[in-house]
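Could you have a look at this structure, given as structure tokens, before my questions?
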Amino acid sequence: MAVAEVSRTCLLTVRVLQAHRLPSKDLVTPSDCYVTLWLPTACSHRLQTRTVKNSSSPVWNQSFHFRIHRQLKNVMELKVFDQDLVTGDDPVLSVLFDAGTLRAGEFRRESFSLSPQGEGRLEVEFRLQSLADRGEWLVSNGVLVARELSCLHVQLEETGDQKSSEHRVQLVVPGSCEGPQEASVGTGTFRFHCPACWEQELSIRLQDAPEEQLKAPLSALPSGQVVRLVFPTSQEPLMRVELKKEAGLRELAVRLGFGPCAEEQAFLSRRKQVVAAALRQALQLDGDLQEDEIPVVAIMATGGGIRAMTSLYGQLAGLKELGLLDCVSYITGASGSTWALANLYEDPEWSQKDLAGPTELLKTQVTKNKLGVLAPSQLQRYRQELAERARLGYPSCFTNLWALINEALLHDEPHDHKLSDQREALSHGQNPLPIYCALNTKGQSLTTFEFGEWCEFSPYEVGFPKYGAFIPSELFGSEFFMGQLMKRLPESRICFLEGIWSNLYAANLQDSLYWASEPSQFWDRWVRNQANLDKEQVPLLKIEEPPSTAGRIAEFFTDLLTWRPLAQATHNFLRGLHFHKDYFQHPHFSTWKATTLDGLPNQLTPSEPHLCLLDVGYLINTSCLPLLQPTRDVDLILSLDYNLHGAFQQLQLLGRFCQEQGIPFPPISPSPEEQLQPRECHTFSDPTCPGAPAVLHFPLVSDSFREYSAPGVRRTPEEAAAGEVNLSSSDSPYHYTKVTYSQEDVDKLLHLTHYNVCNNQEQLLEALRQAVQRRRQRRPH
């Protein structure tokens, strides 16, 4: 839960003294060095000393002042550069200093070494003094901190006979949410939001006469009053400037807190009644379960393209047939399995109905000819929708095009359904709560193994468990700054979210589009790529460039697709937020910290203007992480794994991740026999760890299905062929790049996955009994 408090500021004085024995980056002359200082919690831009020419031991003796809050993690970056006007400045030394190590009133002199072996050193003095100011209103969950904002309104009006269209101006408030703004005089009001205690200034200049500038310090403006100025020019007044500074809202649009939101908690209360009734019937209990005896059961589905979507339909139908679907409170999906969930939740009562209808619709879409998705009329429709999104303010990226093509692959017509619409399917606890997973990364600078943060999407909220920051799902994609909603954009259709959740497939798609000049060439390239992915390895993010003479379908979208090809560029709702001084020790953050940058707050996600969201398959093909939050208190996970290469591979990766992070999870240790010949269902549990959920793992295997068409019903010789399902990773018709199945193949996969669930009814019931027993044992006596 977020806590609000008034925090007074301190004055941090940094005096850059001198350096000793700096190595020269120039071949002929000594170094021409300067030092930059960056403290993003106190200043929006880097400050810089003067340049000392031709010296390996430069003396600067320059002081810089920063107003800081001791509740924030104030990490200053100091860098020494060797100036080079020809080839660009060369970095010599980079060090970090945590101002939190200073006490109020303390003076300290630091000597920073160039390297453990090098002789070069940088000497800096630091002094921290308390200030007797009014303080600032801070809101924090112990990891992130939101600060007071001030809002500056600027109105420009012409004063002479000049036409406003003749004069273009640029307005800048450094560090503001809006950044530089350009417009003609008299075109309206401009707004700038920035932290209230920053000593910023408004700068206005004519674009055709940059020497003409107006500067207005914001700290000198009275709050709530209009201040009128006249723009100074060399000839005559050109425009009248009206300024009004107001305090920003204190109520945040971003929820800073850990654990389920109020809407999810209310849903769980409703769902418990459904679960209790289903468990009483399934387990043939004598009486009703008490509220604290009702276990939390979850389904976890992995990715795998059309294979995952089809298999999940079959397994859900099996659970429905056994009367066990109503025992489930959560269902999580990744990549291809999210397609199934998005389809099903268009019907608010889907789990209370026979799934035969949705399954038949699935078959129609999976078996249809896909050539039409690149027909000229479709390409034009994609272009129009992408252009409209850009006009509304959404960043453009390749994943948006993939989302529209993927929608055409899965549906005959565009669907207007949105993620927040799925709340209707939860209104009286009639269905499990769906949670969709994505991975936030750093783009091309780091791999997903070096930096990957789990992001979860539900009908109620989108957010990061690591940071304890969430927004209502209908606001995902809108613009935020310092926890405040700056610009609300219309909620995206869910196909654009599916594009994020499954853009592992966009790598192959993008390559094919780049090379193709007509649909037939596109599909030829797609199939050729599919043949090279015999073990379903994660595709590299580097795409081979086609010859310059190659015709490309992608050129049709060149002006609209300006972002990194495979990353979903989304406005960052964490933008501007700072870190609490003790964020690194916070139990929720420490549970999820697993990147190379977690100890560097200035480089974490709140510092980025955009999120870079990818398919979780780029790290681990699982959707389990939302279920492992202790506040969700999940007792039993039904693990539905659709991998063709290794029945336990992804689950073992997940187990290793949990072990490294200290997250309670049972050891995943299948025997050599199980590895070689996996069964339809495996149980993993850890009785010694009460916080670890039990896992009932269903790998995608064909075991007794070869001999039985239904539990206890042996196949006749005529039915033998129907029991042969090709699940080899090299030549399977269910390879993840396959977008069309034959009628026979889709029927086999549906029957197999349905059978594997129904054939393990007793194991499912026993796992549910154990979950109830576990709850009873935890009751206070």
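For all residues, glycine too, the Cβ spot is worked out from N, Cα and C.
For all the noted positions, this structure keeps the original residue and models no substitution.
Okay, so Swiss-Prot annotates it like this:
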type	residues	note
ACT_SITE	Ser335	active site, nucleophile
BINDING	Asp26, Asp32, Asp82, Asp84	Ca(2+) 1 binding site
DOMAIN	1-112	domain 'C2'
DOMAIN	246-781	domain 'PLA2c'
MUTAGEN	Ser335 to Ala	Abolishes enzyme activity
MUTAGEN	His417 to Ala	No effect
MUTAGEN	Asp615 to Ala	Abolishes enzyme activity
MUTAGEN	Arg632 to Ala	Abolishes enzyme activity
Just checking the recorded positions Asp32, Asp82, His417, Asp615, Arg632: which sit within 10 A of Ser335 (mutagenesis position), CA to CA?
Asp615
Looking at the mutagenesis positions His417, Arg632, which one has the fewest other Cβ atoms within 10 Å of its own Cβ?
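With the mutagenesis positions His417, Arg632, fewest surrounding Cβ atoms within 10 Å: His417.
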Out of Asp26, Asp32, Ser335, Asp615, which of these recorded positions shows the lowest number of other CB atoms within 10 Å of its CB?
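Among the recorded positions Asp26, Asp32, Ser335, Asp615, the sparsest Cβ neighbourhood within 10 Å belongs to Asp26.
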Cβ neighbours within 10 Å, counted over all protein chains: which one of the binding-site residues Asp82, Asp84 has the most?
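Result for the most crowded candidate: Asp82.
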In the domain 'C2' (1-112), how many residues does DSSP call helix, how many strand, and how many coil?
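Going through the domain 'C2' (1-112) residue by residue, I get 3 helix, 61 strand, 48 coil.
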Provide, as an integer number of angstrom, the distance between the C-alpha atoms of Arg632 (mutagenesis position) and Asp84 (Ca(2+) 1 binding site).
56
Write down the Cα-Cα distance for His417 (mutagenesis position) and Asp82 (Ca(2+) 1 binding site), rounded and given in Å.
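Here the two Cα atoms lie 56 Å apart.
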How many whole Å apart are the CA atoms of Asp615 (mutagenesis position) and Asp26 (Ca(2+) 1 binding site)?
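About 45 Å separates the two Cα atoms.
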Looking only at the domain 'C2' (1-112), what is the model's average confidence as pLDDT?
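Averaged over the domain 'C2' (1-112), the predicted model reaches a pLDDT of 91.
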Rounded to a whole number, how many Å is the Cα of His417 (mutagenesis position) away from the Cα of Asp32 (Ca(2+) 1 binding site)?
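Between the alpha carbons of His417 (mutagenesis position) and Asp32 (Ca(2+) 1 binding site) there are 60 Å.
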Could you name the residues, excluding Asp26, Asp32, Asp82, Asp84, of the same chain that surround the Ca(2+) 1 site, i.e. Cβ within 8 Å of the Cβ centre of those residues, in sequence order?
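Here the non-site neighbours turn out to be Ser24, Lys25, Thr29, Ser31, Cys33, Gln83, Asp89, Asp90.
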